[in-house]
Each structure stands twice: as structure tokens, then as C-alpha cells.
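J.: Okay, handing you the structure first.
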Amino acid sequence: MKRKTLPLLALVATTLFLIACDDRSDDLKAISKFKDLTPPRFSDVVSHQDDVSEEWSQVDYLSGPTLQVLRTRQSPDGCEDGSYYYLVDMQEKTVQPLMNALCIADNIKLEYQEVTDPYTKEKYFEYAHDGKLMGQLLIPSNPDNQE
């Protein structure tokens, strides 16, 4: 009985792994169709799954990821080490770089958080290193997103 169970478990695990890989590829295709808010365009920097790694993700337990930070393997022009970092708003279907050229070495880790202005109710995305704010980005609504 145990001999039959082991190959079955291996088959199920392999199938789940392949489904997860395919899902990541589908997510990347969907993101490349989102509205680019500022250059460089996401689709100009990323063409397939190997070009990007997920840096950070904010997840709503009912709807899945709401915000994601994706780090690319391509370095900005004039930058020896470093990567492009893109903020992806899964609900508004927008993508924008954190900065046009965020030249940060791979060993530096950033912290991320979404902040809502208590007066205007506008949403911002902040990124910091060692507790020091490095940048703040407005998370705009997308009028083209008619869901």
C-alpha cells in the first residue's frame, strides 16, 4: 500500500508545482496588459517570468494580492548593480516604477507599506530602508478599469 501511495503523492506534488508555475506566468501576462502610469514601461523591461522576482505582496484573504512589488533582473541604464522595482496595483490594474531608476544593490532590503491620508483619503505607497523613508508614491485610481 505504501509503495503505491508514494508515486501518487509525487505525481500530485509535481502537478501542483506545474500549475503554480503556469499561474505565475499567467499573472505576468495579465500585469503586462495593465495601464503603465510612468516610464519605463513594464513590458519594455519584462518579457518573461525569469526577468522578474516578487519582492513584496499585500494580500487580501478574499480577493488575493492587492499590491505587489516586483523586482526585475534588468539594471537601469548607468547602474552597475540594482534593479527596476515596479508597484503593481492588482485592483486598479495599474503598474508603475517606484522611481524611474531605483539603483539599489541587491543586498539592500526595502520595507513597504500602504498609507491612507486621513484627510484626503488618498492612498500612498511608502518604501523605506532601515526605518528611513526613501520614497512615497501616490496610488491613483484607474478610470480605464471598468470592472
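Yeah, the Cβs are placed from backbone N, Cα and C, and that goes for glycine too.
Original residues only.
Feature list, courtesy of Swiss-Prot:
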MUTAGEN   C21 to A  Very poorly expressed
MUTAGEN   D60 to G  5-fold decrease in degP induction when overexpressed
MUTAGEN   Y61 to F  3-fold decrease in degP induction when overexpressed
MUTAGEN   Q136 to R  2-fold decrease in degP induction when overexpressed
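Looking at the shown structure, can you explain where the listed features end up?
T.: Its Cβ taken as reference, D60 (mutagenesis position) is surrounded by 11 other Cβ atoms within 10 Å in the chains shown.
Cβ neighbours of Y61 (mutagenesis position) (same chain, under 8 Å, six or more residues apart in sequence): none.
Under 8 Å, Cβ to Cβ, and six or more positions away along its own chain, Q136 (mutagenesis position) finds V115, Y124, F125, E126.
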